[in-house]
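Here it is, the structure in full.
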Amino acid sequence: MTDQAFVTLTTNDAYAKGALVLGSSLKQHRTTRRMVVLTSPQVSDSMRKVLETVFDDVIMVDVLDSGDSAHLTLMKRPELGITLTKLHCWSLTQYSKCVFMDADTLVLSNIDDLFEREELSAAPDPGWPDCFNSGVFVYQPSIETYNQLLHLASEQGSFDGGDQGLLNTYFSGWATTDITKHLPFVYNLSSISIYSYLPAFKAFGKNAKVVHFLGRTKPWNYTYNPQTKSVNCDSQDPTVSHPEFLNLWWDTFTTNVLPLLQHHGLVKDASSYLMMEHVSGALSDLSFGEAPAAPQPSMSSEERKERWEQGQADYMGADSFDNIKRKLDTYLQ
């Protein structure tokens with residue numbers, strides 16, 4: 001169907017790798033809808049050419065250069081830059097209905113049935129289920145809605161500093177108005193929630209249709225061993241309690257995306273890259289100049305509490321399972 005589309009967004013070359021894997025997984029599961037990727041000016045020309053081989057439409061979104069009120073909103077609230085870029089998906093009025101998917105999602109089976117849903121359909125957020133998670137949602141492009149969202153962003157901002165807070169404020173009736181707009185969790189399975197509710201995952205995880213790699217560490221940040229076809233990761237990392245999803249992401253990347261990157265000169269020698277015992281030595285070649293994450297400054301207990309309440313616990317560091325267990329043990333002794 002040419003009037004319906006899956007839409008994603010990439011704001012740099014690193015997330016473009018995620019978008020390419022997402023697009024490849026949609027194709028692998030034989031979607032009949034068009035595929036669109038919105039890109040910011042930070043995406044390189046060479047990477048944009050790779051995106052054009054996977055997606056039907058590659059659309060540059062430069063909020064600073066836009067002629068609409070998005071530019072004025074950005075001047076007023078510069079912290080919402082990426083959010084305003086994502087909101088541009090509502091301006092794609094050449095399509096009657098779309099499904100937006102973040103670039104850190106992976107499709108596990110055909111999900112074209114999502115187009116039977118109405119705006120705004122989304123799955124609950126694992127951190128606060130009365131809010132929906134904006135990583136996967138069904139929507140209807142509309143210039144009127146787009147302008148209203150821009151106005152809301154300008155006047156009120158976002159309670160979480162990102163698109164999810166803004167969209168939950170705009171579609172505030174989602175929690176109680178119409179249960180048919182609540183997508184089953186299997187359409188947006190959070191990799192972190194697997195760890196937090198393992199029994200449910202064991203019972204229902206086999207039905208997962210989309211996995212969402214939430215958290216600071218994305219699939220492309222791990223190292224991968226092509227000989228064992230598995231990621232090299234810390235067994236205590238809560239986001240990899242079930243690394244088969246990470247392995248599946250990397251399998252899709254090495255099979256479908258890596259050859260495209262090589263063809264366009266973004267990876268010089270894929271064969272020697274894959275012959276390495278580990279990819280850690282070549283990871284910089286695939287990170288396109290990504291700098292390693294800077295060490296996080298220490299925060300007060302009050303700041304840490306606020307981050308927990310906002311669903312931003314540092315599962316990879318201070319709030320890891322081992323650290324929490326160690327703290328509890330000191331109180332229980």
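Going from the start of the chain as shown, residues are counted 1 onward.
Yeah, the Cβs are placed from backbone N, Cα and C, and that goes for glycine too.
On a predicted model such as this, the values are computed, not experimentally measured, just so you know.
Grabbed the feature section from Swiss-Prot, which reads as follows:
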type    : residues                                                                            : note
BINDING : LEU9, THR11, ASN12, TYR15, ARG77, ASP102, ALA103, ASP104, HIS212, GLY215, LYS218    : UDP binding site
BINDING : LEU9, 11-12, TYR15, ARG77, LYS86, 102-104, 133-134, ASP160, 163-164, GLY215, LYS218 : UDP-alpha-D-glucose binding site
BINDING : ASP102, ASP104, HIS212                                                              : Mn(2+) binding site
MUTAGEN : LYS305 to Ala                                                                       : No loss of interaction with GYS2
MUTAGEN : TRP308 to Ala                                                                       : No loss of interaction with GYS2
MUTAGEN : TYR315 to Ala                                                                       : Severe loss of interaction with GYS2
MUTAGEN : PHE321 to Ala                                                                       : Severe loss of interaction with GYS2
MUTAGEN : ILE324 to Ala                                                                       : Severe loss of interaction with GYS2
MUTAGEN : LEU332 to Ala                                                                       : No loss of interaction with GYS2
Where does ASP163 (UDP-alpha-D-glucose binding site) sit in DSSP terms: helix, strand, or coil?
helix
Let me know the largest Cα to Cα distance in Å among the UDP-binding residues LEU9, THR11, ASN12, TYR15, ARG77, ASP102, ALA103, ASP104, HIS212, GLY215, LYS218, as an integer.
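Largest Cα to Cα distance for the UDP-binding set is 28 Å.
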Using DSSP and three states only, what is SER134 (UDP-alpha-D-glucose binding site)?
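SS state of SER134 (UDP-alpha-D-glucose binding site) = strand.
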Using Cα-Cα distances with a 10 Å cut-off, which of the binding-site residues LEU9, ASN12, LYS218 are near ASP102 (UDP-alpha-D-glucose binding site)?
LEU9
What's the CA to CA span in angstrom from LYS218 (UDP binding site) over to ASP104 (UDP-alpha-D-glucose binding site)?
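Distance between the two Cα atoms comes out at 7 Å.
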Per DSSP, LEU9 (UDP binding site) is which: helix, strand or coil?
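Looking at the DSSP assignment, LEU9 (UDP binding site) belongs to a strand.
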Take the C-alpha atoms of ALA103 (UDP binding site) and ASP163 (UDP-alpha-D-glucose binding site) and report the distance between them in angstrom, rounded.
14
